[in-house]
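Data first, discussion second: the structure below is written as structure tokens.
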Amino acid sequence: MATKIDKEACRAAYNLVRDDGSAVIWVTFKYDGSTIVPGEQGAEYQHFIQQCTDDVRLFAFVRFTTGDAMSKRSKFALITWIGENVSGLQRAKTGTDKTLVKEVVQNFAKEFVISDRKELEEDFIKSELKKAGGANYDAQTE
């Protein structure tokens, strides 16, 4: 059966993360049968990492705050998590299903495909987002 996405529900969750006034900084999009629907959401990145278990595949939209003391800004990441115990067929299907998620999640600084929990570390993601942002204007120390 072809995968579908609940666009309205997923768009509402996506917009919640994009809203700077919202405490929600991440949302997952998971499979409910053959439909992609919003999953968990939260205000703590560590709670997101707990969703990424070896037997699950999911997509996540995450807001990170970057910059220095003078200039804070939000950067967004689209993360595809594929656990180690996910079957080969499901792994392959995740890649094509991501196009459905991208119909909703359109604005992000960098995309990640991760199956190793070490790559989910917040510092690693932030450093990759910083590289993707181009020039580094952090306050210089002399």
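Even glycines carry a Cβ here, placed using N, Cα and C.
Substitutions noted, but not modelled.
Record features, source Swiss-Prot:
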type	residues	note
DOMAIN	2-130	domain 'ADF-H'
MUTAGEN	K75 to A	Abolishes actin-binding activity
MUTAGEN	K130 to A	No effect on 5LO-binding activity
MUTAGEN	K131 to R	No effect on 5LO-binding activity
MUTAGEN	K131 to E	Abolishes 5LO-binding activity
MUTAGEN	K131 to A	Abolishes 5LO-binding activity
What kind of secondary structure is K75 (mutagenesis position) part of, going by DSSP in three states? strand
Far apart in sequence but close in space: which same-chain residues, 6 or more away, have a Cβ under 8 Å from K75 (mutagenesis position)? R63, F64, T65, T66, A109, K110, L129, A132, G133
By a simple count, how many Cβ atoms lie within 10 Å of the Cβ of K131 (mutagenesis position), its own Cβ left out? 11
Can you give the mean pLDDT for the domain 'ADF-H' (2-130), rounded to a whole number? 95
